[in-house]
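These notes concern the structure reproduced below.
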Amino acid sequence: MSKSKCSVGPMSSVVAPAKESNAVGPREVELILVKEQNGVQLTNSTLINPPQTPVEAQERETWSKKIDFLLSVIGFAVDLANVWRFPYLCYKNGGGAFLVPYLLFMVIAGMPLFYMELALGQFNREGAAGVWKICPVLKGVGFTVILISFYVGFFYNVIIAWALHYFFSSFTMDLPWIHCNNTWNSPNCSDAHASNSSDGLGLNDTFGTTPAAEYFERGVLHLHQSRGIDDLGPPRWQLTACLVLVIVLLYFSLWKGVKTSGKVVWITATMPYVVLTALLLRGVTLPGAMDGIRAYLSVDFYRLCEASVWIDAATQVCFSLGVGFGVLIAFSSYNKFTNNCYRDAIITTSINSLTSFSSGFVVFSFLGYMAQKHNVPIRDVATDGPGLIFIIYPEAIATLPLSSAWAAVFFLMLLTLGIDSAMGGMESVITGLVDEFQLLHRHRELFTLGIVLATFLLSLFCVTNGGIYVFTLLDHFAAGTSILFGVLIEAIGVAWFYGVQQFSDDIKQMTGQRPNLYWRLCWKLVSPCFLLYVVVVSIVTFRPPHYGAYIFPDWANALGWIIATSSMAMVPIYATYKFCSLPGSFREKLAYAITPEKDHQLVDRGEVRQFTLRHWLLL
């Protein structure tokens, strides 16, 4: 169906909102009617087939300022993993050589997918489920990413609660993780201990004899009071109180929509950069810092011959940008229709990558200092995950002058890094469901309260004595293969079923420029192939989770797979439901299922472009 010419039968009328001429004012609606013998015809090539009714379009709130949107996207994408995962992967996989596959995958897959989600949400002006009016049969992928974001909230908020606990603990003359004379310490605690094991440094029994490790595992988590995931014990009141504060902060950041969250990110998205700069300036002055930075940047191009390096780069690109959680779709749905989403995608992905790379200097300057302090190689103190930011880094900070102040600043940075990412995940769930169910839309504040309370109640399992085992299980299964699967189906749905040509036309209507051949090739071929590769690799290389020396029982692994498959199952379940609920023959059902809702009148006339070879070959 041509966008410049839409014929309708006698006694029909067409109402189409014209392209916005003023981004600030309400959308003007223009009707250009040409009387013909056969009825009424719309003849303006700039008119838009609206993604929703004009009333819905007018009621859609928008960001107060463009910078609110950019800070929200940056705050969501730049999270704790930028600090604790990328620098370690870079060091482990050949230093500077790791940047080759990382930047390659970022350019051919990461940026195109990021751009695709921003454009998808902005054009359709709905959340992760509602945008699938472009291909109704795949609406289940919207519920997949919403459910994944909901699952992630169960354990991600706990990391923020840990950081808040450490933040409060920093307001003491002597930091509680520098001595072995506390009530939680074991007889094996030794101030002078240095680990010679890099396997899970800080999270195993060997390194667990340092004061910093014992404070995290015994003083905060009370892990010594649990025998495993089948012996959780009661929630710890200190962590529960911190979790309550996190939930309260999240609720009042989200209850009024982007009008409130857009103001919160002015602090949460910018403060980490101030603190990282201060830590870098302090870190490079420490003895051994240059050794750590040299280890971080050392180039070993022979490592590029190893498949594991490319796998690590591919998975890091997928997870670091935050595609597939529905957050980018939700955020961009509140943009003005004519916003330049292409420029936004380039800016935010570039900032994300630069932040990951620069944080490595901060991390490894302190790791070099710790290696010299303990007289061990860098590899014996280099680690990723919670062990880095809750054991290694606090121990290093504790040796500095004004250690309490540095500790408070560091954990305040972790709080802000976590809060805006958690806000993004919650907004994905709220926007996705509120846009789908009008009853929830009328009671958004109450629904937001219900969502944050639900995540709080389920997060309580993670703040028990054995809560770290629940945390590890959720971290391993909730957003692993399932999120990659969701992004793969999303990419196929947009580029193949909806069509790259149609998608490019949509972007041209918004920005005035059609994406060039490079982006269309990436959407059509490169990104789906890349995602298929990553999904297959994640399944083939799957290893059951473990925490230090603790091996999870079979029933726990089975529960983990139930969590993972429950979100992925939304795709076939909804597709089956949609197909069976449509009227007509098998061919008519299929036509309605894969044709955008706005083009269903064409299906009535037997014009189904998805049934033509040309549709599948066009770029």
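Each residue, glycine too, has its Cβ placed from N, Cα and C.
Remember, predicted model here, so these are calculated numbers, not experimental data.
What Swiss-Prot records for G75, V78, D79, L417, D420, S421 is Na(+) 1 binding site, and it gives similarity to another entry as the kind of evidence. The DSSP secondary structure for S421 (Na(+) 1 binding site) is helix.
Summarising the annotation, Swiss-Prot assigns Na(+) 2 binding site to A77, D79, N82, S320, N352 and lists similarity to another entry as the type of evidence. Sequence-distant neighbours of S320 (Na(+) 2 binding site) (same chain, six or more apart, CB under 8 Å from its CB) are A77, A81, N82, R85, F86, G110, N352, S353, S356, listed in sequence order.
The annotation dopamine binding site is assigned in Swiss-Prot to D79, S149, G153, F319, S421, A422. According to its DSSP assignment, D79 (mutagenesis position) is coil. Counted within 10 Å of its Cβ, the other Cβ atoms near D79 (mutagenesis position) come to 27, all protein chains included.
Cβ contacts within 10 Å of S356 (mutagenesis position), excluding its own Cβ and spanning all protein chains shown: 22. The annotation chloride binding site is assigned in Swiss-Prot to Q316, S320, S356.
For the mutagenesis result D79 to A, G or E, the note given in Swiss-Prot is Significant loss of dopamine transport activity.
Record note (Swiss-Prot), mutagenesis S356 to A: Reduced dopamine transport activity; when associated with A-359. The unchanged residue is displayed.
For the mutagenesis result S356 to G, the note given in Swiss-Prot is Reduced dopamine transport activity; when associated with G-359. According to DSSP, S356 (mutagenesis position) sits within a helical segment.
Per Swiss-Prot, mutagenesis S359 to G is noted as: Reduced dopamine transport activity; when associated with G-356.
While the structure shown retains the original residue, Swiss-Prot records the mutagenesis experiment S359 to A with this note: Reduced dopamine transport activity; when associated with A-356.
For the mutagenesis experiment S403 to A, the note given by Swiss-Prot reads: No effect on dopamine transport activity; when associated with G-404. Note: S403 (mutagenesis position) has non-local neighbours L175, I178, I397, i.e. same-chain residues 6+ apart with C-beta under 8 A of its own C-beta.
Swiss-Prot documents S404 to A as a published mutagenesis change and attaches the note No effect on dopamine transport activity; when associated with G-403. For S404 (mutagenesis position), the same-chain residues 6+ apart in sequence whose C-beta sits under 8 angstroms from its C-beta are S170, F171, T172, M173, L175.
The shortest Cα-Cα distance from D79 (mutagenesis position) to any of the recorded positions (S149, S359, D420) is found for D420.
Of G75, G153, S359, all annotated as recorded positions, the residue with the shortest Cα distance to Q316 (chloride binding site) is S359. Whole-number maximum of the Cα to Cα distances across the chloride-binding residues Q316, S320, S356: 11 angstrom. The number of other CB atoms found within 10 A of the CB of V78 (Na(+) 1 binding site), across every protein chain shown, is 27. Residue environment of A77 (Na(+) 2 binding site) contains 27 other Cβ atoms, counted within 10 Å of its Cβ in all protein chains. S149 (dopamine binding site) and S421 (Na(+) 1 binding site) are 11 Å apart (CA-CA, integer value). Residues D79, S149, G153, F319, S421, A422, recorded as binding dopamine, reach a greatest CA to CA spacing of 16 Å. A C-beta separation below 8 Å, combined with a sequence spacing of at least six in one chain, links F319 (dopamine binding site) to A81, A479, I483.
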